[in-house]
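Copied over from Swiss-Prot:
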| type | residues | note |
| --- | --- | --- |
| MUTAGEN | His20 to Leu | 32% of wild-type enzyme activity |
| MUTAGEN | His20 to Ala | Loss of enzyme activity |
| MUTAGEN | Thr23 to Ser | 63% of wild-type enzyme activity |
| MUTAGEN | Thr23 to Ala | Loss of enzyme activity |
| MUTAGEN | Asp56 to Ala, Glu or Asn | Loss of enzyme activity |
| MUTAGEN | Gly77 to Ala | Strongly reduced enzyme activity |
| MUTAGEN | Asp81 to Glu or Asn | Strongly reduced enzyme activity |
| MUTAGEN | Tyr123 to Ala | Strongly reduced enzyme activity |
Amino acid sequence: MKFFNYRRVPYAEIRAFSVHILTASGSFLAFLGVVAAAEHRFVDMFWWLGLALLVDGIDGPIARKVQVKEVLPNWSGDTLDNVIDYVTYVLLPAFALYQSGMIGEPWSFVAAGAIVVSSAIYYADMGMKTDEYFFSGFPVVWNMVVFTLFVIQASEVTASIVVFLSVILTFLPINFLHPVRVKRLRPLNLGIFLVWSVLGMYALLLHFETPPWVVVGVVATGLYLYVIGFILQIFPKLGRA
């Protein structure tokens, strides 16, 4: 009597499932980030987070290339991706904010709680994307927001305003940029995002002992990425061919 029905697994299925494993590896990188943040090694935490985001950036194109959805229809890459995104974009940055005590007590705790709850609700919104691939409402990219606050060594007041304003904007019909998928001003948007990323990595290499010109650059590029979606929403003809 056979309890298991063994079959030869096609190479296409092995290849497709390996992409899911790649995506899931982001959870382990996030765990390493949690360990680092718990020990107040925030520079190390952001390096682990950066690696997780690199995985997040490459797994989608690879999945489409090898047709994961068609080969493994019973495994939801979208669900897996959302789980990893919530951990890396929301939970880990919120924990870092709390551990750092950036906003003081008890407000760092309150802010972290507001971040994780509002973001969980946002992930359930089926209409979070517009027809032009803007995000409707603040798209819970708390990894970028909290990282920027660390880079500029924000004061309690500044950090509080940024965090609680972003929580409120999560639920308002204001457009936010997806730097890759939005076509309007795409070359400029990608260029600004690249500059922000390079400056951020430089700040990490300096262990957040950030010179003024880097702070100015991070703030300027970060503000652009934060508000350009709303500007394009107000001026619907701007950036159209």
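Glycine is no exception: its Cβ is also placed from the backbone N, Cα and C atoms.
Nothing from the mutagenesis positions His20, Gly77, Tyr123 places its Cα within 10 Å of the Cα belonging to Asp56 (mutagenesis position). Nearest to Asp81 (mutagenesis position) in space, judged by Cα atoms and limited to the mutagenesis positions His20, Thr23, Tyr123, is Thr23. Taking the Cβ of Tyr123 (mutagenesis position) as centre and 10 Å as the limit, one finds 14 other Cβ atoms among all the protein chains shown. The Cβ of His20 (mutagenesis position) lies under 8 Å from the Cβ of Val68, Leu72, Trp75, Gly77, Leu80, each on the same chain and at least six residues away in sequence. All protein chains included, Thr23 (mutagenesis position) registers 23 other Cβ atoms within 10 Å of its own Cβ.
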